[in-house]
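Annotated features, as they stand in Swiss-Prot:
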type	residues	note
MUTAGEN	Arg45 to Ala	Complete nuclear localization; when associated with A-47
MUTAGEN	Leu47 to Ala	Complete nuclear localization; when associated with A-49
MUTAGEN	Leu47 to Ala	Complete nuclear localization; when associated with A-45
MUTAGEN	Phe49 to Ala	Complete nuclear localization; when associated with A-47
DOMAIN	265-643	domain 'Protein kinase'
BINDING	Ile271, Gly272, Lys273, Gly274, Ser275, Phe276, Gly277, Gln278, Val279, Lys290	ATP binding site
MUTAGEN	Lys290 to Gln	Complete loss of kinase activity
ACT_SITE	Asp391	active site, proton acceptor
Amino acid sequence: MSVELTPPRSDGSVGFAPVVVPPAPRKPLRRRAVSDLEKLYKVKRRLVFGADDGAVDNDTSNNNSGSSSTTSRSRRKTAADVVSDSPKRTDDSSTAGEDGYTHCVHSCACTPGERHLLCCELVSIGDSVSVARCPLCSLGISTTYLSRGCCRGRSKVTGGDEDEEDEDEEENSQDEDRDEEEAASASSSGGLEWSDDSNSALSWSDENIIISPFPGLKCYVTTFEDIRQPVLLETGSAYLPVYVPYDESFCRNRCLERGGDDDDERDATLIGKGSFGQVWRLSDKKTALKAAASESINETLLTVWISGVVRSRAQDAGYRGELDDSVYCNILVATGSCLRHNLVSFASFDRDLYNYRGWHYAGLASYRRAFSGIADALRFLNLRCGVGHFDVTPMNVLINYDRADDRQIARAVICDFSLSQCHTEGTTGHCVVVFQQTKTVRALPKSAYYLTDIYHPAFKPLMLQKLCAIEPRKQFPKPSANRFCVSDLCALGHVAAFCLVRVLDERGQLKVRSTSEDALFGVARKTCDALARHSVDEVANFCSLLITRQLAYTATLLGSDDMREPMARLCDYFETVSDKDAPDRFRSVYKRARREIDGSYMVRLLLAASETEDGRYLLDNIRATCLMVDSEDLDVDPYKIFP
């Protein structure tokens with residue numbers, strides 16, 4: 001059983017109290033693709049406020065559920081969906097779509113969890129490549145003949161009558177004869193070797209070059225000889241390719257240590273579990289593995305791409321890697337990955353801020369250094385790397401504490417890019433990852449910046465939270481690198497307020513968790529559940545309730561006087577976009593939130609903290625970030641926040 005250090009008694013002694021640590025609040029489910037969403041007409045939404053159960057008008061709820069089902073039916077399948085939905089076949093199925101791409105589906109002996117890695121590619125008809133085998137099991141289409149970078153051979157185009165199919169077969173037969181002559185000629189002149197063996201698989205990618213499905217991008221296998229971790233290697237083209245090397249010993253030493261479904265086979269220890277996967281600490285105590293929760297490799301793609309960009313940009317700026325090249329500028333980056341097991345490796349830390357047990361007034365100076373360092377990391381990530389973190393929470397700040405005094409934080413880093421999105425100007429849609437393991441090139445999903453897809457509901461900046469209360473599917477207002485950076489810093493301000501309440505409340509962390517934090521996370525959990533159900537009206541209602549909880553948290557630290565202006569601006573906004581009675585309902589729910597999140601037990605330590613330089617630094621930056629309620633506030637200088 002854990003114990004919690006309580007505030008010193010009057011006689012100077014220290015007491016201990018048993019603690020039952022609740023699990024960390026989960027974040028929203030994975031963001032939806034752009035094609036999963038439809039534009040909604042702007043309507044005046046009647047804010048419910050105080051309805052904690054999320055009850056909404058039935059007619060409105062039905063309308064939105066119908067919209068969600070329509071959206072789901074109209075969703076365009078991804079390449080992975082095409083493969084997983086297709087029955088296993090022994091021939092090549094290739095169809096030409098309206099977007100100018102040929103969708104090539106290849107059969108292989110891989111499991112569904114492995115098959116999505118390569119067996120379906122979007123192949124440009126003009127100047128790209130057809131991959132005719134699976135790099136994992138080396139099986140695939142054996143009778144596909146390739147010429148001039150186009151998909152040919154026994155590919156059947158769906159549609160048409162039998163006569164047209166006969167004509168196509170005759171034309172294909174003539175094409176095959178011509179292709180055989182050209183291929184034999186190319187082989188004799190030193191080109192790609194061609195074989196008429198019907199059991200041999202063909203691919204344009206070989207031991208020397210990886211030809212990608214993206215026009216103008218060629219990647220050479222020899223590039224991997226000089227790199228050991230994911231790194232960005234710019235070639236002057238319109239692409240930002242991150243090369244991810246692979247060593248066979250990675251699986252032997254790391255993947256297999258995590259073991260299978262039987263816990264007895266594992267040497268690793270499970271230290272974290274959430275919506276996006278599991279985190280394991282290996283037996284060396286220095287390495288952690290994050291295994292994705294789903295078969296999709298999108299999160300692995302995003303993680304290794306951001307890690308490569310951060311590593312490259314940091315080295316260019318003169319930063320040196322720490323902890324085996326796993327930390328740059330207080331950002332935790334991946335040191336390796338395995339697509340077969342869909343996981344990435346990092347350096348291991350003691351714990352995260354949410355599960356940290358050493359909060360104490362004596363550690364105030366170290367907490368200031370920690371938040372200042374995380375702010376530097378967010379500025380570097382947004383302004384130098386072109387990446388918005390969009391998930392700044394206590395659960396995503398990892399720390400090592402001082403072994404001599406666990407009340408002091410020795411090191412803090414930002415981690416977890418599950419909700420991150422790229423905003424590199426001029427290169428959106430051109431961020432690609434080159435994998436040595438499969439000799440393939442894959443692109444990151446395009447960024448959409450939908451407000452419901454970014455940030456944990458409990459720590460979402462207020463100017464975005466209020467927009468979600470009216471239009472949950474609204475996109476980020478006037479996106480830019482500066483605005484994204486300020487938004488991340490505002491989320492960091494809410495995290496600082498959350499942690500400072502733990503430090504200053506003399507009732508101890510156990511009582512804070514069961515009162516103030518429960519009031520905040522209780523509504524946040526309902527918001528996540530509503531997001532999973534795609535219930536737009538419930539999401540809007542719970543976001544409006546979260547605003548009052550976030551303001552109440554801030555008020556316990558700053559006092560009522562500082563809350564008057566942001567409260568007045570929010571009331572004016574709700575009256576304009578909703579109805580004239582909305583401000584009264586908002587004030588009523590805010591008063592109830594103030595009673596639930598009680599700051600009366602913080603008065604003594606709060607006054608003491610306000611008289612110290614470290615305490616004033618934290619309080620001033622909480623004031624600068626947690627009271628931003630208008631989207632225009634995002635245009636401030638990010639270097640003036642947590643400087």
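Quick reminder: no glycine exception, Cβ is built from N, Cα and C everywhere.
Those substitutions? Not in this structure, it's all original residues.
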Among the recorded positions listed here, Lys273, Lys290, whose Cβ has the fewest other Cβ atoms inside 10 Å?
Lys273
If you count, for each of the binding-site residues Ile271, Val279, the other Cβ atoms lying within 10 Å of its Cβ, which residue has the minimum?
Ile271
Report, in whole Å, the straight Cα-to-Cα distance of Lys290 (mutagenesis position) from Gly277 (ATP binding site).
7
In Å, rounded, how far does the Cα of Asp391 (active site, proton acceptor) sit from the Cα of Val279 (ATP binding site)?
17
Roughly where does the domain 'Protein kinase' (265-643) sit in mean pLDDT, to the nearest integer?
92
Could you measure between Lys290 (mutagenesis position) and Val279 (ATP binding site) for me? Cα positions, answer in whole angstrom.
4
Let me know how many other Cβ atoms fall within 10 Å of the Cβ of Asp391 (active site, proton acceptor).
23
Protein Cβ atoms within 10 Å of Gly277 (ATP binding site), excluding its own:
21
